[in-house]
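Student: Here it is: the structure, laid out below.
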Amino acid sequence: MDATTTDATTAKRKRPAASDIADDAPTTVDEVSDAEVEEFYAILRRMRDATRRLGARPPPPRAPAWRPSFSWEDFADAPPKQAPPPPQQPADHERVAENATPPRRPAPGLDLNVEPPSDAPATPRSARAPA
């Protein structure tokens, strides 16, 4: 094989220039109202305030590691147990209360749709660092 046939078989097509691609794509600009912009920044403020409020808490204290201490009495044979008396049947209303499930409470967490509590004032716009 000579060099001219090798170049022809391995040559790749050139990509179109970026200006050609931009002309083909339709360009649409969505107009955004001031109310939508303010709502967006309000959501960002609530996220930042919630992060500061939730992240500022110190971590809960850790429980000390369990260090078992055994004695020889722990390994001694237990005395034979007597048969327990048969359990008494509870009344119907007690049985229903016993088997009833407790009402579900919402899990505490981050809800961005809720305004922050009044005790944690929001950061004013003038205090924010410029972008």
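Cβ coordinates are placed from backbone N, Cα and C, and glycine is handled just like the others.
As annotated in Swiss-Prot:
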- GLU39 to Lys: Slightly reduces NPR1/NH1 binding efficiency (MUTAGEN)
- PHE40 to Gly: Slightly reduces NPR1/NH1 binding efficiency (MUTAGEN)
- LEU44 to Gly: Slightly reduces NPR1/NH1 binding efficiency (MUTAGEN)
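Give me the local environment of each listed feature.
Tutor: According to its DSSP assignment, GLU39 (mutagenesis position) is helical. Note: GLU39 (mutagenesis position) has no non-local neighbours, i.e. no same-chain residues 6+ apart with C-beta under 8 A of its own C-beta.
In the three-state DSSP scheme, LEU44 (mutagenesis position) falls into the helix class.
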